[in-house]
Amino acid sequence: MSPCPPQQSRNRVIQLSTSELGEMELTWQEIMSITELQGLNAPSEPSFEPQAPAPYLGPPPPTTYCPCSIHPDSGFPLPPPPYELPASTSHVPDPPYSYGNMAIPVSKPLSLSGLLSEPLQDPLALLDIGLPAGPPKPQEDPESDSGLSLNYSDAESLELEGTEAGRRRSEYVEMYPVEYPYSLMPNSLAHSNYTLPAAETPLALEPSSGPVRAKPTARGEAGSRDERRALAMKIPFPTDKIVNLPVDDFNELLARYPLTESQLALVRDIRRRGKNKVAAQNCRKRKLETIVQLERELERLTNERERLLRARGEADRTLEVMRQQLTELYRDIFQHLRDESGNSYSPEEYALQQAADGTIFLVPRGTKMEATD
């Protein structure tokens with residue numbers, strides 16, 4: 001059985017006059033024609049505007065004002081209609097989303113009183129659907145937190161700007177339904193590349209500059225200490241004379257001024273340490289000079305060795321050439337020598353020897369020719 005409208009709506013229809021019932025009848029016919037064409041698949045925002053009605057397609061529906069049956073309940077009698085309509089509506093086809101069969105995909109039954117009495121939804125409330133409840137805190141927190149974490153100096157102005165933006169969003173929700181520009185990238189991140197190096201640069205330079213500044217103080221510490229000690233003991237001459245004067249001049253200087261035992265001990269200590277320092281400097285200087293001289297001598301000897309090696313190679317090559325030439329000369333001479341029988345001498349059995357006067361003799365190998373005057 002089809003659902004019926006509530007009792008309040010039915011009583012409201014009973015109290016209407018005849019003229020008002022005629023106007024409601026026309027309005028209801030227009031609504032039914034629109035729902036039959038569109039299949040009642042409209043969105044959740046109903047729009048019932050009488051200025052643009054759909055064309056009239058056929059005879060009007062039954063005279064009932066609700067999806068109930070034609071016979072009303074016994075407890076709620078209805079007045080007779082002002083005019084009679086055809087009882088049979090068999091010539092009008094029943095669409096799939098017909099009103100009589102209630103094949104309408106809605107959550108509550110449709111009634112004339114309900115449609116007319118139900119107020120339209122507020123457009124601002126519709127725009128608020130999907131927005132998170134509560135104040136827009138996530139948009140303000142990233143800016144203020146990131147500014148503090150990155151040592152950004154303008155964190156207070158960013159916080160005020162985020163508060164002002166939240167107030168505007170609450171006032172003008174219809175103009176700015178969803179805002180993301182401030183949450184995508186905080187403004188402090190754009191300045192992080194410039195603020196971090198400026199803060200780290202002095203820290204990186206301080207350790208390196210400290211030892212460099214302390215070196216001149218360490219070098220002049222001994223001299224300044226001797227000067228302070230001499231000034232405290234009231235020595236009447238500077239420390240440069242104590243260290244640099246020769247022995248005779250230094251003794252004359254001490255004899256010229258009457259000094260106490262403590263002053264003499266201090267002067268001799270300053271001279272001893274100054275002389276040791278000068279001697280150490282001279283020793284280092286002599287060592288450096290000796291090292292430089294040895295390096296130069298080593299370089300000279302290396303060059304001389306290379307020259308001698310080249311000369312030895314040339315001498316070996318010359319000696320080899322002379323041996324080859326001597327062998328060829330032996331072969332040539334023995335080819336021209338003949339004995340009484342006309343036979344040639346063998347180089348393996350005979351050898352050529354030269355006397356002191358330059359005469360050359362042919363002698364058997366293994367014998368030596370005695371020198372003759």
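Using the three backbone atoms N, Cα and C, a Cβ is placed for every residue, glycine included.
None of the substitutions listed is reflected here, since the structure keeps the original residues.
Feature annotations, reproduced from Swiss-Prot:
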type	residues	note
DOMAIN	266-329	domain 'bZIP'
MUTAGEN	LYS368 to Arg	60% loss of DNA-binding and 5-fold loss of transactivation activity. Almost no colocalization with nuclear bodies
Tally of DSSP helical, extended and coil residues in the domain 'bZIP' (266-329): 64 helix, 0 strand, 0 coil
Segment confidence, the domain 'bZIP' (266-329), expressed as mean pLDDT: 94
